[in-house]
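Colleague: Below is a structure I'd like to ask you about.
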Amino acid sequence: MQPEPKLSGAPRSSQFLPLWSKCPEGAGDAVMYASTECKAEVTPSQDGNRTFSYTLEDHTKQAFGVMNELRLSQQLCDVTLQVKYEDIPAAQFMAHKVVLASSSPVFKAMFTNGLREQGMEVVSIEGIHPKVMERLIEFAYTASISVGEKCVLHVMNGAVMYQIDSVVRACSDFLVQQLDPSNAIGIANFAEQIGCTELHQRAREYIYMHFGEVAKQEEFFNLSHCQLATLISRDDLNVRCESEVFHACIDWVKYDCPQRRFYVQALLRAVRCHALTPRFLQTQLQKCEILQADARCKDYLVQIFQELTLHKPTQAVPCRAPKVGRLIYTAGGYFRQSLSYLEAYNPSNGSWLRLADLQVPRSGLAGCVVGGLLYAVGGRNNSPDGNTDSSALDCYNPMTNQWSPCASMSVPRNRIGVGVIDGHIYAVGGSHGCIHHSSVERYEPERDEWHLVAPMLTRRIGVGVAVLNRLLYAVGGFDGTNRLNSAECYYPERNEWRMITPMNTIRSGAGVCVLHNCIYAAGGYDGQDQLNSVERYDVETETWTFVAPMRHHRSALGITVHQGKIYVLGGYDGHTFLDSVECYDPDSDTWSEVTRMTSGRSGVGVAVTMEPCRKQIDQQNCTC
């Protein structure tokens with residue numbers, strides 16, 4: 001017998017026998033045989049150690065495509081699902097167990113864990129619509145599914161039942177896109193029932209953010225009293241004022257008054273009633289029939305009315321803080337000349353946004369927020385062409401990134417202080433040329449009108465202003481002759497000012513704010529030096545005490561409170577216009593420098609409100 005030849009170099013296909021072949025001609029009957037070993041020796045290279053790898057990228061898709069064709073032609077199927085749902089006639093679907101098990105942990109357990117279905121050719125399925133099961137089976141073979149609004153809840157429920165997580169996520173994402181004031185509560189309830197945590201959270205967040213619109217829908221009026229109380233207790237409810245929550249509760253009770261009037265008191269205790277204005281409470285006590293019919297509720301609101309009008313310190317109630325970014329806004333300022341900048345600082349990531357400029361450059365202005373809108377009040381335009389004191393009031397809307405002019409004050413006010421009580425802006429002191437004002441005027445946004453109120457007991461420019469317990473405090477300043485350490489308090493019900501305990505230090509151009517039921521006065525100018533000292537006024541003990549000093553000396557600084565901490569921005573240290581921003585933590589009594597402004601400046605207007613609409617910013621910054 002001839003020895004088999006040893007081959008070298010590239011093999012020729014004719015020299016290899018196929019795995020299955022017919023016997024050579026003349027070798028007897030033609031039968032199929034298997035070649036059990038390779039008869040050829042191949043040495044592609046000198047050492048013979050080279051290897052290669054090959055992957056057919058779309059093999060899985062092709063293989064599942066073939067299996068789907070087998071399913072549709074009912075070939076090699078090893079299970080029939082008999083699906084029964086309520087009164088709908090049962091439907092049968094033939095499939096391959098291995099494919100179903102590969103897409104669903106429920107089917108995998110059913111067909112592999114020794115359950116009785118493992119050996120069954122016909123398996124009964126209940127609790128899922130046949131059309132839903134048909135789509136899920138098709139998804140198992142094709143990795144594709146098409147779902148419309150009318151059936152998405154059924155498909156998602158079926159996907160949850162059979163733990164097909166990818167379909168659950170797809171349905172959840174679709175439903176999030178469909179969220180609307182009219183369906184958000186229903187979607188949230190559905191997600192809770194099927195245990196879809198992510199969809200439930202997204203729907204609830206939508207409800208919190210759009211509470212005013214949701215509260216007008218039919219779904220809202222179908223909430224139970226417990227569900228409503230839980231909803232309105234949320235700190236992150238997005239409302240412009242607490243009266244929205246109050247009216248929503250009263251409307252819910254009116255929807256079925258005979259059955260719901262018993263829940264009024266419980267609901268009112270969930271409303272932040274101390275955030276309501278005395279005028280609003282007085283109107284409701286006089287005109288709301290539901291309150292007049294419930295003596296306990298009426299007494300409860302009367303007590304709150306008295307506490308507000310008597311300016312009693314109340315137990316701290318968390319402010320509504322919607323989960324929308326809240327930024328620190330800085331408007332205007334001075335560096336060589338007055339600036340028109342509007343910028344916003346995000347303490348959570350340290351970023352700055354450049355926004356729509358003021359229509360006229362201003363420094364020595366004040367900033368405040370009412371109903372989410374930022375107001376820039378007074379100031380002066382210092383320019384190479386001359387100096388002009390301003391009586392202007394401009395309103396910035398973060399949703400449109402636009403400024404709108406409002407009614408002007410009765411007189412120009414440079415180096416002004418402002419505070420907000422009951423949604424009204426109080427403009428305090430300031431100067432017009434060589435005139436130093438003691439006058440104070442109040443702006444009502446609903447009417448776009450200013451009205452003079454009682455003047456301060458002392459003329460003050462560079463005055464620090466803050467509001468605590470519905471009282472307006474004017475702190476320090478300059479009267480035209482002397483820098484001041486005196487402070488006074490305005491009682492709106494009496495329309496009168498009273499002196500309070502003076503500060504330990506003379507301060508003009510200090511930053512003044514309220515934190516944790518105390519008034520803070522930071523920095524300023526004492527007639528000789530810019531200051532870095534900080535003192536705090538306790539309204540209950542009527543005493544001023546020093547706290548930790550700032551890192552930098554500064555006067556004409558901006559100041560505000562964000563998430564329980566004090567921020568001071570810019571100012572003048574006697575030599576330089578500062579760009580530094582410091583943050584005070586009352587828990588540790590420490591200051592830290594957290595960022596720098598885009599440029600040094602003093603005399604900025606500062607306030608905190610919602611993050612601006614990015615879409616509007618991008619459109620207005622577009623250069624195309």
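Backbone N, Cα and C define each Cβ position, glycine as well.
Features from Swiss-Prot:
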| type | residues | note |
| --- | --- | --- |
| DOMAIN | 77-149 | domain 'BTB' |
| DOMAIN | 184-286 | domain 'BACK' |
| MUTAGEN | C273 to W or M | Retains ability to degrade NFE2L2/NRF2; when associated with E-288 |
| MUTAGEN | C288 to A | Abolishes repression of NFE2L2/NRF2-dependent gene expression. Slows down degradation of NFE2L2/NRF2. Knockin mice die approximately three weeks after birth because of impaired ability of the BCR(KEAP1) complex to ubiquitinate NFE2L2/NRF2; when associated with A-273 |
| MUTAGEN | C288 to E, N or R | Retains ability to degrade NFE2L2/NRF2; when associated with W-273. Abolishes ability to be activated by 15-deoxy-delta(12,14)-prostaglandin J2 |
| MUTAGEN | R415 to M | Impaired interaction with NFE2L2/NRF2 |
Colleague: Do me a favour and check the Cα-Cα span between R415 (mutagenesis position) and C273 (mutagenesis position); whole Å is fine.
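Modeller: That separation, Cα to Cα, works out to 35 Å.
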Colleague: I'd like to know which of these mutagenesis positions, C273, C288, is least surrounded, judged by other CB atoms within 10 A.
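Modeller: With the mutagenesis positions C273, C288, fewest surrounding Cβ atoms within 10 Å: C288.
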Colleague: Hey, how far is C273 (mutagenesis position) from C288 (mutagenesis position), Cα to Cα, in Å?
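Modeller: Approximately 15 Å lies between the Cα of C273 (mutagenesis position) and that of C288 (mutagenesis position).
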Colleague: Based on DSSP, tally up the residues of the domain 'BTB' (77-149) by helix, strand and coil.
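Modeller: Summed by class, the stretch gives 32 helix, 20 strand, 21 coil.
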Colleague: With DSSP helix as H/G/I and strand as E/B, how many residues of the domain 'BACK' (184-286) fall in helix, strand and coil?
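Modeller: Split into helix, strand and coil, the domain 'BACK' (184-286) gives 79 helix, 0 strand, 24 coil.
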Colleague: Could you tell me the mean pLDDT the prediction assigns to the domain 'BACK' (184-286)?
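Modeller: Its mean pLDDT is 96.
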